[in-house]
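Asker: Questions regarding the structure given below will be posed in turn.
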Amino acid sequence: MDQFKTHVLGLASLSLALLVALPARGASLQKVNQSEWGADGLPSYVNMYIYVPDKLATKPPIVVAPHHCQGNGQGTFSEMSSLVSIANTSGFIMIFPEATGQNCWDAGSTRSLNHGGGGDTGAIVQMVKYTLAKYGGDAGRVYSVGGSSGGIMTEALLGVYPDVFMAGVSLMGVPCGCWAEGYNDVTGTGSSAQWSGPCGGGNVTKTGQQWGDLVRSYYPGYTGHRPRLQHWHGTADTILSYKNMAEDIKEWTNVLGLSETPSGTDTPKRGTTRQFWKSACGYTVYEAFSMDGVGHAVPFDGPAVAAYFGLDRAGGQDPETAACPGAVPGGSDTGGAGGATGAGGAGGEAGTGGAGGEVGAGGAGGEAGAGAGGAGGVTVSGSGGSAGSGGAMDTASGGANGQDASAGTGDSTGGEGSSSGCSCAVGNDARDAGAQAGFLLAALGLLLGRQKRRPR
């Protein structure tokens, strides 16, 4: 009998040890078949990947992250691991669209530059609508962030679908509609000629009114809220010329109804100059960051992006909505009437770190730097794992700091340091540890039953 008890206790101890040793399975990147999210007339080469954290906020916000040329959804998930980690703690959903069939995004065809016209922009918007419906997302908190071709697509999404997107961050992008210059609707996107064409070379110039009219023509009759935007560009960029920064300023200040003269200029960190423009209610709605001597390799800073979107904390309103309640629609995926600007308090500016960066919670508003940490140097941990040190949105050179050395069209993104420690459960089954525990306990019960039937 004593031997039997010893055997049972040993089995129980072993089972307990196995339960303790079970690996924690978290959320993972999942592909969604186009038959589930798509619609007739959308490009067949566009794929959808989605990351849904284990713990979602009530009415979770959504961040779209279009990749660079030669990129894909899986790669962008790794490159933006610091933002994914924040999604785990703040409970927002991330969509990683993929256009590997074309290598780069179509931000120049008449299909993509036409509200409801289909194309790549229409495909991404369809992904957003699917996610809003399936997960009960917040239609007033949909954002986009991307670098190079992903930055170009971000600006196209904001210009063509202002009723869907609240804000965006464009790294090394170009003005909405610029990519249409010389675009061949027959051959489509991905053509190397586009990268050496007039827009890529910074040779497309228009007045602010011309740029604004172009954007407004993509959604005729729309009078609602226009998304806010951050644009980052290196002064030594030879892939997508820095000259596009001046055109971007002319375009978006006109679209947003602002003067081309900035509300202010500062230096949030050494070598980076920020110009910012405030709306009538005092909230910063457009920012242009120039990085001295930087080429096509602007660093991705997940914590700063999250702060700009107001996603560095769980729940709540978009920061612009909170600062200017009368100027921003309450949140409908069809846009709403918009409302006049100028309502709300003095606001506060949403800078991206460094000295100042207002939170803009409506009221007197003081500046409160949105992001700490320099370019690509922040490590953030969340339930999905620890993000590696930041890399750079890079092109052909690569090298240190997690940068990806892939070349191709000269439009690839340096990694988010995925080799330096992202422990996110990418592509693994998120199996329930409770089910595994039940299996072990059942096995233990079977062994105990057999022991009882043995003669003593």
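From the backbone N, Cα and C atoms, a Cβ is placed for every residue, glycine too.
Keep in mind it's a predicted model, so treat the numbers as computed, not measured.
Feature table excerpt (Swiss-Prot):
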- SER148 to Ala: About 30% decrease in acetyl esterase activity. Loss of PHB depolymerase activity (MUTAGEN)
- SER149 to Ala: About 30% decrease in acetyl esterase activity. Loss of PHB depolymerase activity (MUTAGEN)
- SER149: active site, nucleophile (ACT_SITE)
- SER386 to Ala: About 20% decrease in aryl esterase activity. Loss of carboxyl esterase activity. Loss of PHB depolymerase activity (MUTAGEN)
- SER386: active site, nucleophile (ACT_SITE)
- SER412 to Ala: Loss of PHB depolymerase activity (MUTAGEN)
- SER412: active site, nucleophile (ACT_SITE)
- SER419 to Ala: About 90% decrease in aryl esterase activity. About 80% decrease in acetyl esterase activity. Nearly loss of paraben esterase activity. Loss of PHB depolymerase activity (MUTAGEN)
- SER419: active site, nucleophile (ACT_SITE)
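Could you place these features in context, so I can see how deep they sit and what lies close by?
Answerer: The DSSP secondary structure for SER148 (mutagenesis position) is coil.
Within 10 Å of the C-beta of SER149 (mutagenesis position) there are 33 other C-beta atoms, taking all protein chains into account.
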Asker: Could you tally the C-beta atoms, other than its own, that fall within 10 angstroms of the C-beta of SER148 (mutagenesis position)?
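Answerer: The answer is 35 other Cβ atoms.
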